[in-house]
Amino acid sequence: MRHIICHGGVITEEMAASLLDQLIEEVLADNLPPPSHFEPPTLHELYDLDVTAPEDPNEEAVSQIFPDSVMLAVQEGIDLLTFPPAPGSPEPPHLSRQPEQPEQRALGPVSMPNLVPEVIDLTCHEAGFPPSDDEDEEGEEFVLDYVEHPGHGCRSCHYHRRNTGDPDIMCSLCYMRTCGMFVYSPVSEPEPEPEPEPEPARPTRRPKLVPAILRRPTSPVSRECNSSTDSCDSGPSNTPPEIHPVVPLCPIKPVAVRVGGRRQAVECIEDLLNESGQPLDLSCKRPRP
């Protein structure tokens, strides 16, 4: 490599160009790759993937039984040359060769040997994990039982006792039957038959009102005796009553009552125990004062 001495510490353009040419020729001449078109990197170039798998110990044996050439020939339908098997070579375990015909022993282009399928035992005889108790419990389903005596011989109670470990526990149905809570008779009482509705009464004609004759009473007594007939009007008569000029004090007047289905308001629980002729009102409303 040449050494260039610079006088004054100044490098001219010609000197710099010669230095670059010398560097390219002597250093990068052999290792410089040829220019090529830029291509985007592939997925395998971006990620460092380890595609080398561990060797399979059975790969060589399988390749000898089913070589790639034989598989390709079978797919393409190409006839192969049959040669007698080597002495001591085992036959495939899952295929059996039929006895060769005399005319097939000669060398030449012949068809593939006829293979007969055999039944293969695919059952796994390896000892696995023993079945756990959880699998047996999941397989058993809960069954609601109804027995004559609650808590005795009930499958529902036995299911809960086995799962919880409590020998005195009972299922919900036996508990309610024992305590008498919210248990009704198995057969409901027959509902009363609805009474036939009475036929609507026919409208009756109102009697005609006879206009009353206002007469001035002769005496304060309402009853009068007739002197000509010597009879006294003690009973009811067909004539309307007489109107007196004197009005009695504090007469009893009828009060209109509105018929309703509401019950009387309840202030405390004791009101429910008191016998009352009217039905009780269990609503939240209170009567106005």
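Positions of Cβ are set from backbone N, Cα and C atoms, glycine also.
There are 23 other CB atoms within 10 A of the CB of Cys157 (mutagenesis position), with all protein chains counted. Here Swiss-Prot describes Cys157 to Ser as a published mutagenesis experiment; the accompanying note says: Abolishes ATF7-mediated transcriptional activation.
Around Thr178 (mutagenesis position), taking its Cβ as the centre, 13 other Cβ atoms fall within 10 Å, counting all chains. In Swiss-Prot, a published mutagenesis experiment is listed as Thr178 to Pro, annotated No effect on ATF7-mediated transcriptional activation.
Under the heading of mutagenesis, Swiss-Prot lists Ser185 to Arg and annotates it as follows: Abolishes ATF7-mediated transcriptional activation.
Counting in whole angstrom, Thr178 (mutagenesis position) lies 13 from Cys157 (mutagenesis position) by their C-alpha atoms.
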